[in-house]
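K.L.:
I'd like to ask some things about the structure below.
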Amino acid sequence: MNQAQNSVGKSLDVQSFINQQPLSRYQWRVVLLCFLIVFLDGLDTAAMGFIAPALSQEWGIDRASLGPVMSAALIGMVFGALGSGPLADRFGRKGVLVGAVLVFGGFSLASAYATNVDQLLVLRFLTGLGLGAGMPNATTLLSEYTPERLKSLLVTSMFCGFNLGMAGGGFISAKMIPAYGWHSLLVIGGVLPLLLALVLMVWLPESARFLVVRNRGTDKIRKTLSPIAPQVVAEAGSFSVPEQKAVAARSVFAVIFSGTYGLGTMLLWLTYFMGLVIVYLLTSWLPTLMRDSGASMEQAAFIGALFQFGGVLSAVGVGWAMDRYNPHKVIGIFYLLAGVFAYAVGQSLGNITVLATLVLIAGMCVNGAQSAMPSLAARFYPTQGRATGVSWMLGIGRFGAILGAWSGATLLGLGWNFEQVLTALLVPAALATVGVIVKGLVSHADAT
C-alpha cells in the first residue's frame, strides 16, 4: 500500500496523494478550464494593442492620446491582482475565478460600445480588475491539483493559453477589423468569457488543499478529491497538508514577507516586473512601430501575433526543463536570450521575413520566461499564502506592464525610431536575468 493510501481512519496527506496517483480526467478538466480562463485573459489583455491603429484612425486621435487607454487596463490589473490573492486565500479560489471572468467579460463587451476616449479609459480599467484577478488564481488552483513531477510543465502549458489568446487576438483582428471594425474584437473578447463563467460555475472544483487548510469539513474535502482515486479517498479518516504546521495562524502577508520568503518575494517582483516591461512595450506598440515603418495593417497585426505565438511554442519546453533542471537558471537563460533577440529585431527592419522570424524567436524567449514565473512562485509559497504570493508577484509586475506601455508612447513621442526602442529593451532583459538567478542563489525554501 502506498504511503498516501492510509488505512481507514488515518490522515491522508493531500499533496502526497496527488503525487502518487496518475493524472485523472478530473485533473485534466481543471487544466483545460484554467487554460481557457488564461486564453481569454490573454485575448482581452492584448486587444487594445491590436485595435489601436484602427481606433486612432476612426476617432482621429494621435498615438499619445491612446497611451492612457492602453495603461488603464494594466492599472486595473494591478488592483485586481493585489486584491484577489488575499480574497482567494481567505474565501477560496473558485469563487474569485468565476467573479474575475464575469468582470473582464462584461466590461470588455461594454468597451465595444464606447464612443470616446474617456469612456474607453474607464471601461478598460474595469476590465483590468477582472483580468488581474484571473491569471494568478488560475495558476494557484492548477498548481494545487498537479503532482510535483508535472507541476511546472502543466502550469506553463496552461500559460500557453495566455500567449495563444494574445496571438489569437492578432489573427482575429487581422481578419475582423478590416471587415467589421475595431468593435468586433472587443465583442468577441466579451461574449466568450461570459459563456465560460457559466461553465466554471458547474465544472470547476475548489482547491482541496485550500479546503484542508481552512478546515472546511472532511466530507467536503472527500467529495472534492474522490474523482481522482475514489477508493484511496474513501479509506481516509481525515486529510492534512503538512506545511500547515509551519505557518499556521499567520497572516498571508506575514508569510510572504517573512525572513524565509521575504527576499525571494522581492526578487520575484523584480524579475516579473522587468519581463513585463519587455512584453507590454512590444505587445502595445509593435504593430504601431511596424505601421510607422511602412508595413500594412495586416502585416503589422500578423507580426504582432507572431510575438505572442512564440510563447506558445516555448512554454511547454520551459516547463519541461524546469521539472528536470535548475528552474532559476532555465528562466534566466530565456530572459538573456530575449534581450539579444529583441536587439536583433531592431536591426532587421528591411527584410520582412527575417524580421518575422526574429520576432517569433524573441517572443519564444521572453514569453516563455514570463509563462514560467507563476509556476516558480507557486512552488515557492506555502498553501496559506500561495494565492497572495502569486497574485502579488503578478500585481506588482503589472507596474512593469504599465511602464512598458507608457514608455513606448513616450519614446515614440520623443522621436525614437524602431531600432532605438528595441535596443533599449536590453536593460530590462539584463535586470530580469540577474533577478531570477540571484533568487535561485538565495532561496532556502521551496514550499509546495
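The first residue you see is number 1, and the count goes up from there.
Using the three backbone atoms N, Cα and C, a Cβ is placed for every residue, glycine included.
Nope, none of those substitutions made it into this model, it's the original residues.
What Swiss-Prot records for this protein is below:
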type: MUTAGEN; residues: Asp41 to Glu; note: Decrease in 4-HBA transport
type: MUTAGEN; residues: Asp41 to Ala or Asn; note: Abolishes 4-HBA transport
type: MUTAGEN; residues: Asp44 to Glu; note: Decrease in 4-HBA transport
type: MUTAGEN; residues: Asp44 to Ala or Asn; note: Abolishes 4-HBA transport
type: MUTAGEN; residues: Gly85 to Val; note: Abolishes 4-HBA transport and chemotaxis
type: MUTAGEN; residues: Asp89 to Asn; note: Abolishes 4-HBA transport and chemotaxis
type: MUTAGEN; residues: Gly92 to Ala; note: Decrease in 4-HBA transport and chemotaxis
type: MUTAGEN; residues: Gly92 to Cys; note: No change in 4-HBA transport and chemotaxis
type: MUTAGEN; residues: Gly92 to Leu or Val; note: Abolishes 4-HBA transport and chemotaxis
type: MUTAGEN; residues: Glu144 to Ala; note: Strong decrease in 4-HBA transport
type: MUTAGEN; residues: His183 to Ala; note: Decrease in 4-HBA transport and chemotaxis
type: MUTAGEN; residues: His328 to Ala; note: Decrease in 4-HBA transport and chemotaxis
type: MUTAGEN; residues: His328 to Arg; note: Decrease in 4-HBA transport and loss of chemotaxis
type: MUTAGEN; residues: His444 to Ala; note: No change in 4-HBA transport and chemotaxis
K.L.:
Just to verify: the residue among Gly85, Gly92 with the fewest other Cβ atoms within 10 Å, which of the mutagenesis positions is it?
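P.N.:
Output over mutagenesis positions Gly85, Gly92: least Cβ neighbours within 10 Å is Gly92.
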K.L.:
Using all protein chains in view, find how many other C-beta atoms are within 10 Å of the C-beta of Asp41 (mutagenesis position).
P.N.:
27
K.L.:
Given the mutagenesis positions His183, His328, which one is most crowded in terms of C-beta atoms within 10 angstroms?
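P.N.:
Result for the most crowded candidate: His328.
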K.L.:
In sequence order, which residues at least six apart in the same chain have a CB under 8 Å from the CB of Glu144 (mutagenesis position)?
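P.N.:
Arg93, Ser207, Ala208, Arg209, Phe210, Thr383, Arg386 - these are the non-local Cβ neighbours of Glu144 (mutagenesis position), listed in sequence order.
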K.L.:
Find, among the mutagenesis positions listed as Asp44, Asp89, the one whose Cβ has the highest number of other Cβ atoms within 10 Å in the structure shown.
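P.N.:
That would be Asp44, with the most Cβ atoms nearby.
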K.L.:
Taking only the mutagenesis positions Asp41, Gly85, Asp89, Gly92, His328, which one has a CA atom nearest to the CA atom of His183 (mutagenesis position)?
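P.N.:
So, spelling it out, the nearest of the mutagenesis positions is Asp41.
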K.L.:
Measuring Cα to Cα, tell me the gap between Gly92 (mutagenesis position) and Gly85 (mutagenesis position) in whole angstrom.
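P.N.:
Approximately 10 Å lies between the Cα of Gly92 (mutagenesis position) and that of Gly85 (mutagenesis position).
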K.L.:
List the Cα distance (Å, whole number) between Asp41 (mutagenesis position) and Gly85 (mutagenesis position).
P.N.:
17
